[in-house]
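A short worksheet on the structure shown next.
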Amino acid sequence: MLSSAKHQRNHRLSATNKNQTLTKVSSISSSSPSSSSSSSSTSSSSPLPSQDSQAQKRSLVTMEEVWNDINLASIHHLNRHSPHPQHNHEPRFRGQNHHNQNPNSIFQDFLKGSLNQEPAPTSQTTGSAPNGDSTTVTVLYSSPFPPPATVLSLNSGAGFEFLDNQDPLVTSNSNLHTHHHLSNAHAFNTSFEALVPSSSFGKKRGQDSNEGSGNRRHKRMIKNRESAARSRARKQAYTNELELEVAHLQAENARLKRQQDQLKMAAAIQQPKKNTLQRSSTAPF
């Protein structure tokens, strides 16, 4: 209860600061056209009273003061009420109806038009996870096709930088949706794992691996047997070829030997007998 009361009090303080800055900005925007009209009317009519000019000077505020007030109020509001403090969102202005703006409008009119936009309606939806926990999600409804917005940084004094056009509320809403979906997916996975025991998956995987290794071993054994049979067949064919060649050479050798013997016999028959001197007796000396 104390934290909620503190939260509401801080929210009211930030709202009052914003209202003060809005009044200052509107006074600037209203004073600029009035000053231009007064300058044009002085040429044709008499000058305005000194009291009105003094009141107008008192109502004028410098641009640097307006920037500082807006910057401080926005930073205070974001630091107090941001659901995700780790995301450092910078204060920004978003003009949503810049297509319909007058091209001759000034920067004060742009600020006035951007601050007059209506807040988007929110709704809370309660969903139940499979594990029985109920989750409340805040949904922010906006236009389906928002026009492009001009985003300016207020931390730099006179310069402007272009920032991402994400709204902190929309970012927090998307984070809530993501967390809700992740919790649902985790609950579904846990319920599925509870229904199906993990041991069956391990057994099936082990059986598949054993069957695969057995099939590979059988195929390898068949290939080895086939290669051994092919090598034996090649060796046997080579041996048979050598044996045939040896037999052929042996037969050829026998034929050549017979032919040589025949030639020798024919030569001996054809050669005539030679006359030779023979000693009849020997003398004993």
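Cβ from N, Cα, C; glycine included.
No substitution from the list is modelled in this structure, which keeps its original residues.
Over in Swiss-Prot, the protein carries these features:
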| type | residues | note |
| --- | --- | --- |
| VARIANT | Leu13 to Val | In strain: cv. No-0 |
| VARIANT | Lys112 to Asn | In strain: cv. Cvi-1 and cv. No-0 |
| VARIANT | Tyr141 to Cys | In strain: cv. Cvi-1, cv. Landsberg erecta, cv. No-0 and cv. Wassilewskija |
| VARIANT | Glu161 to Asp | In strain: cv. Cvi-1 and cv. No-0 |
| DOMAIN | 214-277 | domain 'bZIP' |
| MUTAGEN | Thr276 to Ala | No effect on phosphorylation. Loss of phosphorylation; when associated with A-282 |
| MUTAGEN | Leu277 to Gln | Loss of phosphorylation and loss of interaction with FD, GRF3 and GRF4. No effect on interaction with FD, GRF3 and GRF4; when associated with E-282 |
| MUTAGEN | Thr282 to Glu | Normal interaction with FT. No effect on interaction with FD, GRF3 and GRF4; when associated with Q-277 |
| MUTAGEN | Thr282 to Ala | Loss of phosphorylation and loss of interaction with FT. Loss of phosphorylation; when associated with A-276 |
| MUTAGEN | Thr282 to Ser | Normal interaction with FT |
Reported as an integer number of Å, what is the Cα distance between Thr282 (mutagenesis position) and Thr276 (mutagenesis position)? 17
Could you give the number of helix, strand and coil residues in the domain 'bZIP' (214-277) as assigned by DSSP? 57 helix, 0 strand, 7 coil
Which three-state DSSP class does Thr282 (mutagenesis position) fall into? coil
Note down the number of other Cβ atoms within 10 Å of the Cβ of Thr276 (mutagenesis position), including every protein chain shown. 5
